[in-house]
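If you check Swiss-Prot, you get these features:
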VARIANT   SER16 to Asn  In strain: Isolate IZEA-6137
BINDING   HIS83, HIS182  heme b b562 binding site
BINDING   HIS97, HIS196  heme b b566 binding site
VARIANT   ALA122 to Thr  In strain: Isolate IZEA-6137
VARIANT   GLY194 to Ala  In strain: Isolate IZEA-5339
BINDING   HIS201  ubiquinone binding site
VARIANT   LEU234 to Phe  In strain: Isolate IZEA-5326, Isolate IZEA-5381 and Isolate IZEA-5561
VARIANT   THR238 to Ala  In strain: Isolate IZEA-3303, Isolate IZEA-5326, Isolate IZEA-5339, Isolate IZEA-5381, Isolate IZEA-5561, Isolate San Rhemy and Isolate SI-91.4
VARIANT   ALA295 to Val  In strain: Isolate IZEA-2887, Isolate IZEA-3303, Isolate IZEA-3383, Isolate IZEA-IZEA-5326, Isolate IZEA-5339, Isolate IZEA-5381, Isolate IZEA-5561, Isolate IZEA-6137, Isolate JS3032, Isolate JZ665, Isolate JZ835, Isolate San Rhemy and Isolate SI-91.4
Amino acid sequence: MTNLRKTHPLMKIVNSSFIDLPAPSNISSWWNFGSLLGVCLIIQILTGLFLAMHYTSDTMTAFSSVTHICRDVNYGWLIRYLHANGASMFFICLFLHVGRGLYYGSYMYLETWNIGVLLLFAVMATAFMGYVLPWGQMSFWGATVITNLLSAIPYIGSDLVEWIWGGFSVDKATLTRFFAFHFILPFIIAALAGVHLLFLHETGSNNPSGLCSDADKIPFHPYYTIKDILGVLLLILTLTSLVLFSPDLLGDPDNYMPANPLNTPPHIKPEWYFLFAYAILRSIPNKLGGVLALALSILILAVVPFLHTSKQRSMMFRPFSQCLFWILVADLLTLTWIGGQPVEHPFIIIGQLASILYFLLILVIMPITSLFENNLLKW
């Protein structure tokens with residue numbers, strides 16, 4: 001008799017995705033982040049659900065309801081900080097996951113990669129709207145500044161902004177709709193993640209060497225299930241340490257002041273995971289130019305597969321490309337630092353140089369270096 005897990009209509013889907021799935025025998029811990037992102041999403045949906053039970057999306061009571069959650073709800077402080085810091089862990093895993101894809105040439109699976117770029121946009125939109133909900137000073141002014149960027153779109157800009165606001169400023173209508181979208185988007189993200197996996201399992205995983213691994217596959221369970229569980233334990237250890245020892249480490253003190261439209265904070269800045277894009281936005285003195293650069297800083301990922309000029313897929317055996325990759329990482333860290341600094345000398349020029357280098361590396365320097373490496377190998 002055939003095993004039930006191979007015949008049952010529901011169980012055979014799970015079986016072919018997580019148990020009997022043929023996986024390359026040499027994938028490293030950099031391949032753990034997909035499953036960690038799944039765990040992050042589950043944590044965010046669960047903690048978010050419990051927060052939504054006590055939160056009120058009204059400008060008069062939003063701030064108080066968050067205070068009430070932290071003070072009066074059983075373990076409300078824990079749920080709130082798990083959710084806030086869970087977002088940071090989510091983005092750390094996301095950036096490492098994307099970095100892995102860039103380093104090992106996983107972007108050659110076009111459908112999987114494009115769904116991934118779409119997922120990145122969806123997660124960023126969700127995080128932005130979630131940051132507005134506590135209705136602190138940074139929530140309000142962050143929402144005002146970022147939504148106002150859309151007014152740079154020619155002809156329809158100002159109408160579009162008022163349509164998103166639901167009025168002539170960020171107010172009750174804005175908060176209510178942001179809460180509604182913040183609630184529904186994670187479920188859309190979960191569905192997209194399913195499609196992401198579906199496309200991945202059409203081709204199978206890439207591996208560090210970038211070579212075809214059909215000749216050497218091992219079953220996903222028990223090898224990679226155990227490996228993933230180790231990753232999950234480390235993720236939970238990091239998250240709980242952050243939540244229990246320094247829950248406000250990554251937050252902004254300004255957000256502990258209720259939103260006040262009459263008082264602008266001295267430095268308006270988003271959460272740390274948006275700072276690199278924010279720095280690129282600020283480095284261009286023109287409003288429309290800044291908005292375009294902001295959008296392109298993420299959209300550029302969709303262009304990467306078409307800029308792959310190397311005869312090798314992975315960077316594992318390409319030392320020059322490796323150097324450039326780590327320069328790109330250092331550049332992104334520099335942009336993240338600049339995004340959190342005030343707009344004054346020398347931060348302005350550093351931000352502008354780092355922004356130029358970011359686009360130059362991806363669009364020009366890395367493709368040319370790949371051609372040079374092909375030449376060295378007489379390919």
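Just so it is clear, glycine is given a Cβ too, placed from its N, Cα and C backbone atoms.
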| Of the recorded positions listed as GLY194, HIS201, ALA295, the one whose CA lies nearest the CA of THR238 (variant position) | GLY194
| task | Can you grab the distance from ALA122 (variant position) over to HIS182 (heme b b562 binding site)? Cα atoms, rounded to a whole Å. | result | 10
| Residue pair GLY194 (variant position), HIS201 (ubiquinone binding site) - Cα distance, angstrom, rounded | 11
| query | Using DSSP, would you call LEU234 (variant position) helix, strand or coil? | reply | helix
| message | Give me the CA-CA distance between HIS97 (heme b b566 binding site) and LEU234 (variant position), in Å, as a whole number. | response | 16
| note | By a three-class reduction of DSSP, HIS97 (heme b b566 binding site) is assigned helix
| Length of the line joining the Cα atoms of ALA295 (variant position) and SER16 (variant position), in Å | 37
| note | The rounded CA-CA distance in Å from SER16 (variant position) to HIS201 (ubiquinone binding site) is 9
